[in-house]
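All remarks here apply to the structure that follows.
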Amino acid sequence: MSNICQRLWEYLEPYLPCLSTEADKSTVIENPGALCSPQSQRHGHYFVALFDYQARTAEDLSFRAGDKLQVLDTLHEGWWFARHLEKRRDGSSQQLQGYIPSNYVAEDRSLQAEPWFFGAIGRSDAEKQLLYSENKTGSFLIRESESQKGEFSLSVLDGAVVKHYRIKRLDEGGFFLTRRRIFSTLNEFVSHYTKTSDGLCVKLGKPCLKIQVPAPFDLSYKTVDQWEIDRNSIQLLKRLGSGQFGEVWEGLWNNTTPVAVKTLKPGSMDPNDFLREAQIMKNLRHPKLIQLYAVCTLEDPIYIITELMRHGSLQEYLQNDTGSKIHLTQQVDMAAQVASGMAYLESRNYIHRDLAARNVLVGEHNIYKVADFGLARVFKVDNEDIYESRHEIKLPVKWTAPEAIRSNKFSIKSDVWSFGILLYEIITYGKMPYSGMTGAQVIQMLAQNYRLPQPSNCPQQFYNIMLECWNAEPKERPTFETLRWKLEDYFETDSSYSDANNFIR
């Protein structure tokens, strides 16, 4: 009878975390209140941590890359309730259960949990990540193919060059580079080529380091639905810059989490208008968009709390010593990243209205993200150098499409026009477009089909993309998805791959 009871308990224990025998007196529990989870939607799902995470609140669970976790509740998209399945490697005590950011874990034994699998990243992004100095020859990753849905590509670091191979797939199952050697799984594929190069440029070494850590979708589980937060929880540490709407600060939330804080000038927006727009903005989630975390709107100055990008705006970055030394490869890459974020907004039928280098932010490891999307609709602006009065509103005339200037009607195609001006800012290292011209003169010249001339250092191929964005007919301008792949494939003909049979074209 005792054996039957023991087996029954072993079966039920994972589903009854509140009664777990692991929560005994010998374990230091940082947050006893977090031991009892909400009603679980699915049980028994085991996950692997992809990145380190340090708890931000008493309800959170700290973990390290490689830790095994059991997810007990997935009620909220961005934050799951989970428990540790193993003791910490250094022997220290730890909280047993708590909330975790869902984009930091992958289901155990899944392809996404493999350290060498990078998901749906483009070829140029794969090259950039493999070329980080921490990676050595033989470092590799497998990614979803850009051109062939459901298929995969292998990217390998060979000295100072990244080589790419298409992993072919049989209809009946199996993966191969050449038909003389077929593998039933990608794990077998990787295992084989880590033992021998067998036709590859080099033998596979260690997986590419995952240096780019995603931002959690919210500050914490508590701010998922209640994102009007106490301003006393925010410390303003260092002013990063100032603009027409207020100041941007590096801040600290809850004494744990670095954030960016935009403090708005009193009267710069109507709080109710902003909250309506922000509710939409908070649900827009993409790696190339700045994540809106929380707001403080009950008194002036209004705070907008977002993820922190330590290098400031792209405009300032291009004009400083570091940005002025970048070359065409990096310029095309930053343009492609912005196009990727804008393609997501395009897919969600959302319009930016103020796309410019000043509204793109620069992070670590050459990461660029679109900021302030949608805010132009609610800001009351007074910077006459950028925003000029048209039809009783103020517009950034030098970045605004002619049809939007005429009628004050914005569309994703007017954003495409602005993207063309952004390309001009990128290639000229942050120069003011239409330098020396007033807004009124720009409007007059555009009516005569004038376009910004090709900068002296601008390749014809790059300038052609700009001209496409400035098509007088909005419907004839490219989509952001088209702009994304054009920029990601910009150097396609300049490849340095040695194996023409396996090189991805």
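Note that the numbers count up from 1, one per residue, in the order the chain is shown.
Cβ from N, Cα, C; glycine included.
Taken from Swiss-Prot, the feature domain 'SH3' applies to 42-110. The domain 'SH3' (42-110) scores a mean pLDDT of 86 in the predicted structure.
Here Swiss-Prot flags 116-208 as domain 'SH2', drawing on sequence analysis.
Marked as domain 'Protein kinase' by Swiss-Prot on the basis of sequence analysis: 234-491.
The ATP binding site annotation in Swiss-Prot covers Leu240, Gly241, Ser242, Gly243, Gln244, Phe245, Gly246, Glu247, Val248, Lys262 and is backed by sequence analysis. For the recorded site, Leu240 (ATP binding site), the DSSP three-state label reads strand. Summarising the environment of Leu240 (ATP binding site), the number of other Cβ atoms within 10 Å of its Cβ, over all protein chains shown, is 21.
Per Swiss-Prot, mutagenesis Lys262 to Arg is noted as: Loss of ability to phosphorylate PTEN. With a cut-off of 8 Å between CB atoms and residues at least 6 apart in sequence, the same chain places Phe245, Gly246, Glu247, Val248, Trp249, Tyr303, Ile304, Thr306 near Lys262 (mutagenesis position), listed in sequence order.
Compared over the binding-site residues Ser242, Gly246, Val248, the count of CB atoms lying within 10 A of a residue's CB peaks at Val248.
Residue counts for the domain 'SH3' (42-110) under DSSP, helix first, then strand, then coil, are 3 helix, 28 strand, 38 coil.
DSSP assigns Gly246 (ATP binding site) to a strand.
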